[in-house]
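Since the structure comes first, as structure tokens, the remarks are kept for the end.
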Amino acid sequence: MSTLLPFPDLNLMPDSQSSTAGTTAGDTVVTGKLEVKSEPIEEWQTPPSSTSDQSANTDLIAEFIRISELFRSAFKPLQVKGLDGVSVYGLDSGAIVAVPEKENRELIEPPPGFKDNRVSTVVVSPKFERPRELARIAILGHEQRKELRQVMKRTRMTYESLRIHLMAESMKNHVLGQGRRRRSDMAAAYIMRDRGLWLNYDKHIVGPVTGVEVGDIFFYRMELCVLGLHGQTQAGIDCLTAERSATGEPIATSIVVSGGYEDDEDTGDVLVYTGHGGQDHQHKQCDNQRLVGGNLGMERSMHYGIEVRVIRGIKYENSISSKVYVYDGLYKIVDWWFAVGKSGFGVFKFRLVRIEGQPMMGSAVMRFAQTLRNKPSMVRPTGYVSFDLSNKKENVPVFLYNDVDGDQEPRHYEYIAKAVFPPGIFGQGGISRTGCECKLSCTDDCLCARKNGGEFAYDDNGHLLKGKHVVFECGEFCTCGPSCKSRVTQKGLRNRLEVFRSKETGWGVRTLDLIEAGAFICEYAGVVVTRLQAEILSMNGDVMVYPGRFTDQWRNWGDLSQVYPDFVRPNYPSLPPLDFSMDVSRMRNVACYISHSKEPNVMVQFVLHDHNHLMFPRVMLFALENISPLAELSLDYGLADEVNGKLAICN
């Protein structure tokens with residue numbers, strides 16, 4: 001810009017006292033039309049002309065005069081002291097007031113579909129409307145929070161199962177030339193919305209969303225909408241808009257920080273967030289921002305002391321996408337100002353400070369886990385017993401960590417990556433030398449697909465489509481190549497795991513990687529013995545694991561009965577009652593240290609690939625949900641209710 005403009009320093013807050021001296025009591029607060037902060041902004045905004053002619057200069061001056069007037073109106077002296085010293089508008093203004101914690105507020109019941117997560121009999125109109133009122137979830141007891149956490153998990157499981165199902169169908173139709181691939185993440189969300197399966201969709205939640213915990217990870221923005229965590233698919237600021245607010249004021253409730261604005265500054269607990277607007281399709285600032293829509297909503301939230309939820313988008317390479325979204329908790333907006341950004345245009349900035357007393361930020365945990373994977377001894381100088389418990393028998397090393405005591409018990413066992421089947425255990429005809437005759441990869445009508453009921457068990461990313469009694473994979477006598485999508489569990493461990501010592505569970509297992517829902521983790525390995533052999537060995541004190549006692553959590557994965565009322569769980573191929581055991585007294589693997597839980601994040605799926613004997617399937621473990629780095633793995637061993645959270649190496 002070639003000329004100096006006659007307006008104040010934009011880095012300074014306008015003087016509210018002087019700016020309001022000439023106003024009258026009848027003046028109204030100026031609010032503009034809602035404009036959301038897109039990431040990136042969808043609509044092209046023409047950059048200002050670089051010429052220095054008089055008309056262009058006059059227009060620019062007029063624009064900043066308009067912004068200054070907007071500032072003045074935003075700080076009009078129409079405030080009175082409210083409860084706890086909070087400044088609010090006059091009683092006749094109709095403004096939304098932040099209610100103190102001890103005061104009565106609207107206590108909402110869970111919306112339809114939240115209590116028992118069943119399909120509503122009334123299909124929601126595709127013309128979906130955002131909520132028209134703010135609400136804060138009532139403070140609940142431990143059991144209520146625990147129950148609603150499970151409801152949230154089931155909803156996420158339904159979303160993931162539906163998304164994977166739709167993606168597989170879309171890929172299949174695309175290969176057959178029956179249509180182009182569609183966004184399965186969006187399609188799954190819209191289907192669930194039309195079935196009334198979105199949570200909190202009838203209220204605009206302020207503060208924490210019940211069931212969502214700090215550190216929860218999401219792969220898609222649409223999932224945030226399904227849970228009511230952030231209601232915008234592209235916009236960075238989610239707020240109750242002025243058009244929908246009874247008071248005509250927007251109130252911001254959550255933001256997504258994904259690095260789309262060059263003026264953002266993020267140090268974790270303190271965040272300087274750039275307002276919306278003024279960007280082109282290359283994410284470059286090309287125009288000045290205005291105090292409207294989400295920007296005004298952020299200012300109003302600061303004014304009323306309303307906290308906002310912060311979700312961070314983090315680059316993380318995985319089989320689904322190159323970015324994940326992490327819920328990092330609640331922040332308070334403590335300051336805002338208008339400044340000239342790096343590109344030379346005026347932008348609004350908001351300083352947010354994280355509220356104390358919350359768990360560690362999920363984004364910080366992910367960064368710590370990344371450093372731990374690459375330089376473990378630098379992050380933890382002491383405590384490591386072994387950097388590879390498997391002695392290179394797994395595809396990736398298995399760490400052994402103990403900073404509690406001097407116990408090194410896991411090193412005393414022979415590590416095996418796969419279960420050992422003693423010779424002759426199958427009897428005559430147990431080993432089948434037949435397989436499919438596909439080339440490179442299997443087709444839908446191959447022998448192995450027919451064994452699975454006419455469909456493949458996995459999608460192209462190796463995720464389990466739906467749980468079954470047993471899954472048949474391509475085996476040694478199949479002619480398809482190693483890249484066949486029907487070869488998943490036989491490839492072994494892919495995620496880095498750590499066996500760690502715990503005061504609560506004895507030994508436990510946590511992941512150093514982000515494990516996606518439906519992904520294969522590892523095999524549960526031991527020496528397979530018959531029932532008679534197990535009885536004899538047990539009398540000698542050998543430790544036994546009984547695969548037939550694991551709960552059938554696989555029934556929940558891929559269960560779309562909430563979405564499609566006529567959905568029927570697959571009953572073919574079937575599996576007879578299992579009557580074998582695994583002796584883990586001398587030979588075992590990392591899975592044997594996974595703790596027991598009635599609310600597991602890992603499920604058992606029986607698989608056959610190197611033989612066809614239904615009485616002796618392999619015990620494979622899959623993720624029931626997205627498992628964050630450093631989260632502990634847990635299984636439901638089928639133990640009594642009073643046994644929970646303790647080392648359950650014998651069931």
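A Cβ is built for glycine as well, from the same backbone N, Cα and C atoms used for every other residue.
Remember, predicted model here, so these are calculated numbers, not experimental data.
Database features, via Swiss-Prot:
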- Glu143 to Asp: In 5-1; ectopic nuclear localization (MUTAGEN)
- 202-358: domain 'YDG' (DOMAIN)
- Arg351 to Lys: In 5-2; loss of 5-methylcytosine, H3K9 dimethylation and H4K20 monomethylation (MUTAGEN)
- Val385 to Ala: In 5-3; loss of 5-methylcytosine, H3K9 dimethylation and H4K20 monomethylation (MUTAGEN)
- Arg411 to Ile: In 5-4; loss of H3K9 and H4K20 methylation (MUTAGEN)
- 434-492: domain 'Pre-SET' (DOMAIN)
- Cys436, Cys438, Cys442, Cys446: Zn(2+) 1 binding site (BINDING)
- Cys442, Cys474, Cys480, Cys484: Zn(2+) 3 binding site (BINDING)
- Val584 to Gly: In 5-5; loss of H3K9 and H4K20 methylation (MUTAGEN)
- Met620 to Thr: In 5-6; loss of H3K9 and H4K20 methylation; when associated with T-630 (MUTAGEN)
- Gly645 to Ser: In 5-7; loss of H3K9 and H4K20 methylation (MUTAGEN)
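Within 10 Å of Cys480 (Zn(2+) 3 binding site), counting C-alpha to C-alpha distances, fall the following of the recorded positions Glu143, Arg351, Val385, Arg411, Cys438, Met620: Cys438. Val385 (mutagenesis position) sits 47 Å from Cys446 (Zn(2+) 1 binding site), taking the C-alpha atoms as the reference points.
Cβ atoms within 8 Å of the centroid of the Cβ atoms of Cys436, Cys438, Cys442, Cys446 (the Zn(2+) 1 site) belong to the same-chain residues Glu437, Ser441, Thr443, Leu447, Cys448, Ala449, Cys474, Cys478, Thr479, Cys480, Cys484, Ser486, site residues excluded.
Each of the recorded positions Val385, Cys436, Cys484 was scored by the other Cβ atoms within 10 Å of its Cβ; the lowest score goes to Val385. Taking the C-alpha atom of Cys442 (Zn(2+) 1 binding site) as reference, the shortest distance to any of the mutagenesis positions Glu143, Arg351, Arg411, Val584 belongs to Val584. Put simply, Cys484 (Zn(2+) 3 binding site) is 9 Å from Cys438 (Zn(2+) 1 binding site) when counted between their Cα atoms. Considering other CB atoms within 10 Å as the measure, the emptiest surroundings among the mutagenesis positions Arg351, Arg411 are those of Arg411. Close to the recorded Zn(2+) 3 site, the chain also has Cys436, Cys438, Ser441, Cys446, Cys448, Cys478, Gly481, Lys485, Ser486, Arg487: residues not among Cys442, Cys474, Cys480, Cys484 whose Cβ is within 8 Å of the site's Cβ mean position.
Around Val584 (mutagenesis position), a 10 Å sphere centred on its CB holds 23 further CB atoms from the protein chains shown. Of all Cβ atoms in the protein chains displayed, 20 besides its own lie within 10 Å of the Cβ of Cys438 (Zn(2+) 1 binding site). Residue density at Cys446 (Zn(2+) 1 binding site): 21 other Cβ atoms are found within 10 A of its Cβ, drawing on all protein chains shown. Put simply, Arg351 (mutagenesis position) is 56 Å from Cys474 (Zn(2+) 3 binding site) when counted between their Cα atoms. Around the Cβ of Cys474 (Zn(2+) 3 binding site), the number of neighbouring Cβ atoms within 10 Å comes to 28.
Sequence-distant contacts (6 or more apart, same chain, Cβ under 8 Å) of Met620 (mutagenesis position) comprise Val471, Thr489, Phe520, Cys522, Glu523, Tyr524, Val604, Gln605, Phe606, Val607.
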